[in-house]
Amino acid sequence: MQAARVDYIAPWWVVWLHSVPHVGLRLQPVNSTFSPGDESYQESLLFLGLVAAVCLGLNLIFLVAYLVCACHCRRDDAVQTKQHHSCCITWTAVVAGLICCAAVGVGFYGNSETNDGAYQLMYSLDDANHTFSGIDALVSGTTQKMKVDLEQHLARLSEIFAARGDYLQTLKFIQQMAGSVVVQLSGLPVWREVTMELTKLSDQTGYVEYYRWLSYLLLFILDLVICLIACLGLAKRSKCLLASMLCCGALSLLLSWASLAADGSAAVATSDFCVAPDTFILNVTEGQISTEVTRYYLYCSQSGSSPFQQTLTTFQRALTTMQIQVAGLLQFAVPLFSTAEEDLLAIQLLLNSSESSLHQLTAMVDCRGLHKDYLDALAGICYDGLQGLLYLGLFSFLAALAFSTMICAGPRAWKHFTTRNRDYDDIDDDDPFNPQAWRMAAHSPPRGQLHSFCSYSSGLGSQTSLQPPAQTISNAPVSEYMNQAMLFGRNPRYENVPLIGRASPPPTYSPSMRATYLSVADEHLRHYGNQFPA
């Protein structure tokens, strides 16, 4: 069984975290031995949380300084173009989003590991509680049989064997053996208080773990939602989404540093326990259970003897002696006193049941079962649980870094959106290729019919009247296209023949549109040339 004890070895991260300096609030060194009830030890853990709070303050100071510089300092456009500015914002957002997604992935893994470790601890505590409760039940049940049930049968047999002194001596001897068994069983430790403490610890662990797991899950969802808002804000160039991202990012930044403080303090405290768990358990159970019994279960050494060996051996010998005496009475006394058979058979059945309880008790008080539960609990705390806390701490740090980057990129994106809107405002509204003019024309009614080619054949006889009147510059190109469409097809619709009235192609004139435009123009020239010859 010595090999089972070697199975637990404090991992390297436990030693590394335990080596973190423990300093009190007065900046004095504190003993790193795990003692949660000690006020100085509690101050050392609180000091670690204050270190994270100081880091949060420095982070906020840096962000405020950067935001002030970004809002009041003007950048030279000759040195860095707008296109480069937009590209820089995009890549900053991409990097921040990737860091945030990586942080959430690490956080999910750490949250799952911590949850597994906590539930493994709870299962081990429940198994140990089941063993302790079984020991107490067997001891109390056997004591009840020896003190009450056996006494009743012996009292009736004493009345039956009143005329035989030798049989009365045998009954008295059986009664002495039963008293010896009761005395030996009373020497076994009572685990009732230990069971209550372990049950309370298991319930508290489950309660805290449930809300811890749920809180981190909500924090992961919040971080992903903030990343989504940031992507939508940059894609739609929405200042409202950008402002929401900045506010939520600041909140998540505070939560990230707070979770880092909690994870760091919890990880250091757990490592202090995992370095020497036996010492802490011996100190806690010193007033409830003997040190010999505690060491027997903690170390379970094959070379050491069980503290219950003498008690169990005496119990077994007493049962064997009583069974021999009862068998002798059944053989010699029943032929003379037939009324004693029922009580003797009942005593024999009671002794057989007590022997079965003895075997169960021997198996339960053996150190191997409880020592396995102890090792499983240590594995849940010091391996899965502590690893999960480290991953959660890494998540908190990466999330703080990602949201700090997002907050830094926010003012630059805001200024870029403002500059882009200002550039749109500087464009001439009469420009037919202005995107704003196209949007305004699509939502406004037509401004009136323009002169079409039909108005040029109005019946004036002079040759000069055949020339089309000068086309006025219109700031509603959509209406002009619709009027020309009504001329040729009677239905107002958009055509692929732009700017017919102006007789000039747009700058982005495709070959197909050019061919269509030239064919229509030639047809119109031939038509009007035949009707109005020079």
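Keep in mind that glycine also has a Cβ here, set from the backbone N, Cα and C atoms.
Don't expect the noted substitutions in this model, because it carries the original residues.
Feature list (source: Swiss-Prot):
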BINDING   Glu113, Asp116  Ca(2+) binding site
MUTAGEN   Asn31 to Gln  Loss of glycosylation. No effect on cell membrane localization, increased ubiquitination and significant decrease in protein levels; when associated with Q-129; Q-283 and Q-352
MUTAGEN   Asn283 to Gln  Loss of glycosylation. No effect on cell membrane localization, increased ubiquitination and significant decrease in protein levels; when associated with Q-31; Q-129 and Q-352
MUTAGEN   Asn352 to Gln  Loss of glycosylation. No effect on cell membrane localization, increased ubiquitination and significant decrease in protein levels; when associated with Q-31; Q-129 and Q-283
MUTAGEN   Ser504 to Ala  No effect on interaction with NEDD4L and NEDD4L-mediated ubiquitination
MUTAGEN   Ser510 to Ala  Reduced interaction with NEDD4L and reduced NEDD4L-mediated ubiquitination. A 2-fold increase in its expression in the cell membrane and a 1.5-fold increase in protein levels
List of residues, in chain order, with Cβ under 8 A from that of Asn31 (mutagenesis position) and at least 6 apart
His22, Ser40, Tyr41
Long-range neighbours only, meaning 6 or more apart in sequence with Cβ under 8 Å: which ones does Asp116 (Ca(2+) binding site) have?
Gly380, Asp384, Gly388
Tally every other Cβ atom lying within 10 Å of the Cβ atom of Asn352 (mutagenesis position).
12
In which DSSP state, out of helix, strand and coil, do we find Asn31 (mutagenesis position)?
coil
